[in-house]
Amino acid sequence: MGIEKFETFILISTISILLCICHGFTPVDNYLINCGSPTNGTLMGRIFLSDKLSSKLLTSSKEILASVGGNSGSDIYHTARVFTEVSSYKFSVTRGRHWVRLYFNPFDYQNFKMGSAKFAVSSQSHVLLSDFTVTSSKVVKEYSLNVTTNDLVLTFTPSSGSFAFVNAIEVISIPDTLITGSPRFVGNPAQFPDMSMQGLETIHRVNMGGPLVASNNDTLTRTWVPDSEFLLEKNLAKSMSKFSTVNFVPGYATEDSAPRTVYGSCTEMNSADNPNSIFNVTWEFDVDPGFQYYFRFHFCDIVSLSLNQLYFNLYVDSMVAATDIDLSTLVDNTLAGAYSMDFVTQTPKGSNKVRVSIGPSTVHTDYPNAIVNGLEIMKMNNSKGQLSTGTFVPGSSSSSKSNLGLIVGSAIGSLLAVVFLGSCFVLYKKRKRGQDGHSKTWMPFSINGTSMGSKYSNGTTLTSITTNANYRIPFAAVKDATNNFDESRNIGVGGFGKVYKGELNDGTKVAVKRGNPKSQQGLAEFRTEIEMLSQFRHRHLVSLIGYCDENNEMILIYEYMENGTVKSHLYGSGLPSLTWKQRLEICIGAARGLHYLHTGDSKPVIHRDVKSANILLDENFMAKVADFGLSKTGPELDQTHVSTAVKGSFGYLDPEYFRRQQLTDKSDVYSFGVVLFEVLCARPVIDPTLPREMVNLAEWAMKWQKKGQLDQIIDQSLRGNIRPDSLRKFAETGEKCLADYGVDRPSMGDVLWNLEYALQLQEAVIDGEPEDNSTNMIGELPPQINNFSQGDTSVNVPGTAGRFEESSIDDLSGVSMSKVFSQLVKSEGR
């Protein structure tokens, strides 16, 4: 390829990327290939590069370029590349989620009748198409794949006696946060499928109550079709739109989730003629039988005039998905806040239809109505990695000759690719010299009155930061530690930005949190984190190694925590269940860290965002409290509280703080109480997909605790492994933490004492009973856990000289425990 052609290739690629930047999200990888064409093509304003310019990506033994005349439709459909043997495209990509879109238009070219072609398409880990034949005029297949290597290979395999073809290909990065978490399984509420590695095929993407949304009006180049063709009994529904009222609340749905055009329109019940009528609005969609499907519902209450006015139910295939949905409450008491809900369902055997319905709440009937704004239905790969039924097996081919041709072609193609990519790299470095490290900008700020934009000495390295009082680290050293922010080292995404695993020059592992300019967290949180963590050192607080603000970056470097968050070990990640002893020790460690924050200085420090995701575990599962971006210095000695705007995480937020905007250390105690029940029950603290009485974990757990039947809702993996007196003490501690008023809650010191005691009760040998007697375990108890034996409940506490009566502990729980605490708990922990 000549230099002039290569420069044209770079220019066109840059223009395509800039078009996406203008829309919002910036894809790292952005391949748009006009297959079989000697010239570039366009689709909805986006430029698809000529197949000639991108031919180095292709490994194929034969070159057959097909074309057809005509001016109808986009020119990318007028050419195609034909494969008579196994052929593949190899794309160099960053790891993470990508769109893969394949365009097909079956025209006739010489002896090739595209409508009769039969073939398979596969990636390294998924079969995308099998025994595929294009029967309609134009077909677009869209997939969402999580690429875990540095290359994505798309292989086209003709069926025996046939051929394969493709008109155009897209491979585009999408935000890793777009498909995350563990959606609830409709019909099996205890099941939470892990979506992180799922391959998905888009089956339907619908704009409810609104017009067609073309790809050039979507930040992620998606197309949304109107819902009219899927709607049953159209007279029961009506459409409305109100685009200006849509609110994108930080922490919830964004314009990358769905465009404003989708959230600003909806289909609702047509109940104006009879407001007392109760019925459902239903849509029906075609699906392939035998697969599980991922449903993403988009909601925005643009119909209500006030908060808490709209309550409705959601159904998938006649099964209840969610009841009494109150959108304004789900989005931080915001009217018209954009919100999405995810579900998974299994289609019935032999059924190729799925129905979705909305209907009014049967509890809140003042304003009977129901709405939905958008819906995405995606097919999930089966256990074999297949997204298509058929006989194709990856790695097979029609003949040994095809295999030999593929091997030889791959070898030659790989050699040429190395030369090509080497040339690209040299020219790219020349063009970009002097611009390395540039990022989107923030306004600089200062700490202690001095600018954070000063120059760094050339000798400063990450390994010397422990002796550098100001904790600053040069950007070059951060890049070196993370291999230039290699996406393969990305270990998570939080409210502040991405987190990378790094390694210092001495081999010490670190976690590098790089701020995202689009994040709802910014300068204030960055500064608070530095100020707080540079003051404190405690074995149960995550240590700050340093920070970097060079080139207007906002980067925080912490000690690396090998086992991640407590939340990830409770639900949604598929990790092994924690034992009861491990959970107690984790809670004790976190309580020690919070107790130190509250008492370790002349003025307490209130964390303000205590939750399971902010408690990290090292290689020995020792807990450390993390994420101090929202922390606040507590009140002076002569004050009872700090008046401040409400911040925190929904589900963990102290209701008294929320009502009065008065922050105290007891707000942390409330949040920690929620964590205690989360650790015990192993479920999300807020789950809107559950029945209304179960949505809020704190309320649900307290209901069962007051009935004396908390053991009925604990994590199933704990049954038969908890002593009833240990559970009782743990539950009573959590109950006291969740008192309505802060004055009625214990201090963190008292919480810590009680948790230590719960651990001792679990480990102690009950007098007169062998230690391995299973009748002491919760799994053997009747429902009323408070009715266990009321005999001698005193225990010998290992490592102490005296005996402690359980009743005496109960009597002391509401008062200061400082004297007793000092005898049982060492300041450095265990």
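Each residue, glycine too, has its Cβ placed from N, Cα and C.
None of the noted substitutions appears here; every position holds its original residue.
Record features, source Swiss-Prot:
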- 485-758: domain 'Protein kinase' (DOMAIN)
- Ile491, Gly492, Val493, Gly494, Gly495, Phe496, Gly497, Lys498, Val499, Lys513: ATP binding site (BINDING)
- Lys513 to Arg: Loss of kinase activity (MUTAGEN)
- Asp609: active site, proton acceptor (ACT_SITE)
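The number of other CB atoms found within 10 A of the CB of Val493 (ATP binding site), across every protein chain shown, is 15. The CA atom of Val493 (ATP binding site) is located 17 Å away from the CA atom of Asp609 (active site, proton acceptor).
Ranking the recorded positions Ile491, Gly497, Val499, Asp609 by the distance of their Cα atoms from the Cα of Lys513 (mutagenesis position) places Val499 first. Gly497 (ATP binding site) sits 17 Å from Asp609 (active site, proton acceptor), counting Cα to Cα. If you take the Cα of Val499 (ATP binding site) and the Cα of Asp609 (active site, proton acceptor), they are about 18 angstrom apart, rounded to a whole number. A separation of roughly 21 Å, to the nearest angstrom, links the Cα atoms of Ile491 (ATP binding site) and Asp609 (active site, proton acceptor). Remark: Asp609 (active site, proton acceptor) has Asp627, Gly629, Leu630, Ser631, Lys647, Gly648, Ser649, Tyr652, Ser671 as non-local neighbours, by Cβ distance under 8 Å and separation of at least 6 in sequence. Each of the binding-site residues Ile491, Val499 was assessed for Cβ neighbours inside 10 Å, and the highest tally belongs to Val499. Within 10 Å of the C-beta atom of Lys513 (mutagenesis position) sit 23 other C-beta atoms, taking all shown protein chains into account. The Cβ of Gly497 (ATP binding site) has 19 other Cβ atoms within 10 Å, all protein chains considered. Reduced to three states, the DSSP call for Asp609 (active site, proton acceptor) is coil. Secondary structure at Val499 (ATP binding site), as computed by DSSP, is strand.
Taking the domain 'Protein kinase' (485-758) as a whole, pLDDT averages 86 in the prediction.
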